[in-house]
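Student: Attaching a single structure in structure tokens format; questions to follow.
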Amino acid sequence: MPSCTTPTYGVSTQLESQSSESPSRSSVMTPTSLDGDNSPRKRFPIIDNVPADRWPSTRRDGWSSVRAPPPARLTLSTNNRHIMSPISSAYSQTPNSLLSPAMFNPKSRSIFSPTLPATPMSYGKSSMDKSLFSPTATEPIEVEATVEYLADLVKEKKHLTLFPHMFSNVERLLDDEIGRVRVALFQTEFPRVELPEPAGDMISITEKIYVPKNEYPDYNFVGRILGPRGMTAKQLEQDTGCKIMVRGKGSMRDKSKESAHRGKANWEHLEDDLHVLVQCEDTENRVHIKLQAALEQVKKLLIPAPEGTDELKRKQLMELAIINGTYRPMKSPNPARVMTAVPLLSPTPLRSSGPVLMSPTPGSGLPSTTFGGSILSPTLTASNLLGSNVFDYSLLSPSMFDSFSSLQLASDLTFPKYPTTTSFVNSFPGLFTSASSFANQTNTNVSPSGASPSASSVNNTSF
């Protein structure tokens, strides 16, 4: 009969099963003194074997190929290891980027490094393929170009002027975005011409086009050609490759400065009539083509468009309003909200020839059970109404307005939409009075039975 005794697995059993040629694992892992070394320090014995970088590394499906760094207490500094050495000793071949202190210091964070993966401790297969900040991982976000968006950008740029030379990168990004949105919204499509290959010497030619100021004395040709802040003229110069300048009488906005410069050197053009000067510099086979294209576009701008059909003027005015910060987007009114005129409560009692007499008893005109009998007599003076604590904030509940709307004051009367709570309270002050104030006011306002109401108990109050 086999014995049911559990075999003992002790140290003696393991030592007997080992051969004499191979040392035991306990003897390899136990620090021993070296021969001829009197130093009390202990170290592992060095046994030459296959280098650790040639060991086949096991790869698990779904795990990253970069091994996790070992704990500091298990890392060995020697390069020669025994085959029975701890597994953690093979981690000395880990790249330096994974063992750097900045990698595991929570106070320092690396945004992007070519040798450092963006997700070093992730366990996905594609963690080493691309970085979170690589061009393949992120795509540029295009915002829809609208007039409201451009107005917000210009407003933010004006706010940045309060902090000069502090947000240079933000200002540069804002300028680029403003230019992109402006081109998408207000860029005038000037046709481009096909030019031959440059050949010959560089020459410069100039042409002058007079503005029909006498035929259209009230038309603003200068503003139409230049545009807001000179944007239209700059765009025309960029598309045609020619320089566009407005010269002559009336070309300067400041008339006093124009009269002061008239007759001086380099200001001879002020003696001439208002005109547009087009200048082009290029090779002989290209300069005339570019100049002719620029002259055609300027002549089109000098033809006034009928009122209300000038699309270029509309864009220029809208762009100017955005630059000046005076642009207001057109919003359609909300038809669901109707503004009703509500009379406000007068702070002083109104004087009238005859008093308004109403029943002083509570609940005679309106049912008192709706608001707990807190309806006041309309004969209450305005001074007492404003001076006492007549507003009960406990009544401001969602069911209050529903209860009030349920009161059928008239068959064809609908509950109006009050714009504010104050207008509602001022319209119906009797509904916002506590029971204590109602009792005090009842004692002072109600006259004894059989006696005529006195002048002190009846006041003229308009609701």
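Cβ from N, Cα, C; glycine included.
Straight from Swiss-Prot, here's the annotation block:
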{"type": "MUTAGEN", "residues": "S22 to A", "note": "May abolish phosphorylation by cdk-2. Increased expression in the gonad mitotic zone and reduction in the size of the mitotic region; when associated with A-39 and A-348"}
{"type": "MUTAGEN", "residues": "Y149 to F", "note": "Moderate decrease in monomer stability"}
{"type": "MUTAGEN", "residues": "L150 to A", "note": "Moderate decrease in monomer stability"}
{"type": "MUTAGEN", "residues": "F163 to A", "note": "Moderate decrease in homodimer stability"}
{"type": "MUTAGEN", "residues": "P164 to A", "note": "No effect on homodimer stability"}
{"type": "MUTAGEN", "residues": "L173 to A", "note": "Severe decrease in homodimer stability"}
{"type": "MUTAGEN", "residues": "E177 to A", "note": "Severe decrease in monomer stability"}
{"type": "DOMAIN", "residues": "208-260", "note": "domain 'KH'"}
{"type": "MUTAGEN", "residues": "P228 to S", "note": "In rrr1; 89-fold decrease in RNA binding affinity. Small abnormal stacked oocytes and feminization of germline. Overexpression of oma-2 and to a lesser extent of egg-1 in germline"}
{"type": "MUTAGEN", "residues": "K313 to A", "note": "64-fold decrease in RNA binding affinity"}
{"type": "MUTAGEN", "residues": "K313 to R", "note": "11-fold decrease in RNA binding affinity; when associated with K-314"}
{"type": "MUTAGEN", "residues": "R314 to K", "note": "1.2-fold decrease in RNA binding affinity. 11-fold decrease in RNA binding affinity; when associated with R-313. 1.3-fold decrease in RNA binding affinity; when associated with R-315"}
{"type": "MUTAGEN", "residues": "K315 to R", "note": "1.3-fold decrease in RNA binding affinity; when associated with K-314"}
{"type": "MUTAGEN", "residues": "L320 to S", "note": "26-fold decrease in RNA binding affinity"}
Student: Reported as an integer number of Å, what is the Cα distance between L320 (mutagenesis position) and P228 (mutagenesis position)?
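Tutor: Rounded to the nearest whole number, the Cα-Cα distance is 5 Å.
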Student: Determine the Cβ neighbour count for E177 (mutagenesis position): the number of other Cβ atoms within 10 Å of its Cβ.
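Tutor: For E177 (mutagenesis position), the count of other Cβ atoms within 10 Å is 17.
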Student: Under DSSP, is F163 (mutagenesis position) part of a helix or a strand, or is it coil?
Tutor: coil
Student: What is the separation, in Å, between the Cα atoms of R314 (mutagenesis position) and F163 (mutagenesis position)?
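Tutor: Approximately 33 Å lies between the Cα of R314 (mutagenesis position) and that of F163 (mutagenesis position).
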Student: Looking only at L150, L173, L320, the mutagenesis positions on record, which one has the least crowded Cβ, with the fewest other Cβ atoms within 10 Å?
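Tutor: Output over mutagenesis positions L150, L173, L320: least Cβ neighbours within 10 Å is L173.
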Student: Pop the Cα-Cα gap between L173 (mutagenesis position) and F163 (mutagenesis position) into the table, whole Å please.
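Tutor: Distance between the two Cα atoms comes out at 16 Å.
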Student: Just to confirm: which same-chain residues, 6+ apart in sequence, have a Cβ under 8 Å from the Cβ of P228 (mutagenesis position)?
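Tutor: Within the chain, P228 (mutagenesis position) has Cβ neighbours under 8 Å at Q316, E319, L320, I323.
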Student: Give the residue counts of the domain 'KH' (208-260) per reduced DSSP state, in the order helix, strand, coil.
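Tutor: Taking the domain 'KH' (208-260) as a whole: 25 helix, 8 strand, 20 coil.
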Student: Might you list, by sequence position, any residue in that chain lying six or more from P164 (mutagenesis position) with a Cβ less than 8 Å away from its Cβ?
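Tutor: Sequence-distant Cβ neighbours: none.
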Student: For K313 (mutagenesis position), what residues in its own chain, 6 or more apart in sequence, show a Cβ-Cβ distance under 8 Å?
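Tutor: The list for K313 (mutagenesis position) reads R224, A305, given in order along the sequence.
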Student: Which one of these mutagenesis positions, R314, K315, has the sparsest Cβ neighbourhood, judged by other Cβ atoms within 10 angstroms?
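Tutor: Sparsest of the mutagenesis positions R314, K315 by Cβ contacts within 10 Å: R314.
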Student: If one measures from the C-alpha of Y149 (mutagenesis position) to the C-alpha of E177 (mutagenesis position), what distance in angstrom results, rounded to a whole number?
Tutor: 10
Student: At the Cα level, what's the spacing in Å between K315 (mutagenesis position) and E177 (mutagenesis position), rounded?
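Tutor: Per the Cα atoms, K315 (mutagenesis position) and E177 (mutagenesis position) stand 19 Å apart.
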